[in-house]
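Structure first, commentary second.
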Amino acid sequence: MSAITRIIDKIGIVGTIVGSFSCAMCFPAAASLGAAIGLGFLSQWEGLFVQWLIPIFASVALLATLAGWFSHRQWQRTLLGSIGPVLALVGVFGLTHHFLDKDLARVIFYTGLVVMFLVSIWDMVNPANRRCATDGCETPAPRS
């Protein structure tokens, strides 16, 4: 994964998590953590964060993960990196558009945040390396 893609991925993840810190009505556990670290002033922009910023940052993280696949060609890493942003998007849209129960939407959103955070830590500890050439993978000769 290139340095630009990794930076954009981290920006998307941090933006989604910090955005959830401002939403006391939607995500009380994240908002209480945000208030504890001094981000309580963000609550005045709760509507902006829930309607726009969280979906934008989660989409940025998802697109950066999908773009990273073109450089490392590891479908397992791409799949794990995509689960978190997709869950966060389903949770936030389920809450704002009322197609999910409020408690279920929160659980899905929090699960997405945790998965995004854990995959981000994993990516920092064990960065992706290219497994295949861009034109395809060579298969080993069969053993006789």
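Cβ from N, Cα, C; glycine included.
According to Swiss-Prot, the mutagenesis experiment C23 to S carries the following note: Loss of activity. According to Swiss-Prot, the feature Hg(2+) binding site maps to C23, C26. Under the heading of mutagenesis, Swiss-Prot lists C26 to S and annotates it as follows: Loss of activity. What Swiss-Prot says about the mutagenesis result for H72 to E is this: Slight decrease in activity. In Swiss-Prot, the entry for mutagenesis H97 to E states: No change in activity. The structure shown retains the original residue. What Swiss-Prot says about the mutagenesis result for H98 to E is this: No change in activity. According to Swiss-Prot, the mutagenesis experiment C132 to S carries the following note: No change in activity. In Swiss-Prot, the entry for mutagenesis C137 to S states: Slight decrease in activity. The structure shown retains the original residue.
Everything Swiss-Prot records as a feature, shown here on the structure.
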| residue | record | CB count, 10 Å |
| --- | --- | --- |
| C23 | mutagenesis position | 24 |
| C26 | mutagenesis position | 22 |
| H72 | mutagenesis position | 18 |
| H97 | mutagenesis position | 9 |
| H98 | mutagenesis position | 10 |
Inset, instruction - Out of the mutagenesis positions C23, C26, H72, give me the one sitting nearest to H98 (mutagenesis position) by CA distance. - result: C26
Inset, instruction - Please report how many Å separate the Cα atom of C23 (mutagenesis position) from that of H97 (mutagenesis position), as a whole number. - result: 16
Inset, instruction - Measure from the CA atom of H97 (mutagenesis position) to the CA atom of C26 (mutagenesis position) and give the result in Å, rounded to a whole number. - result: 12
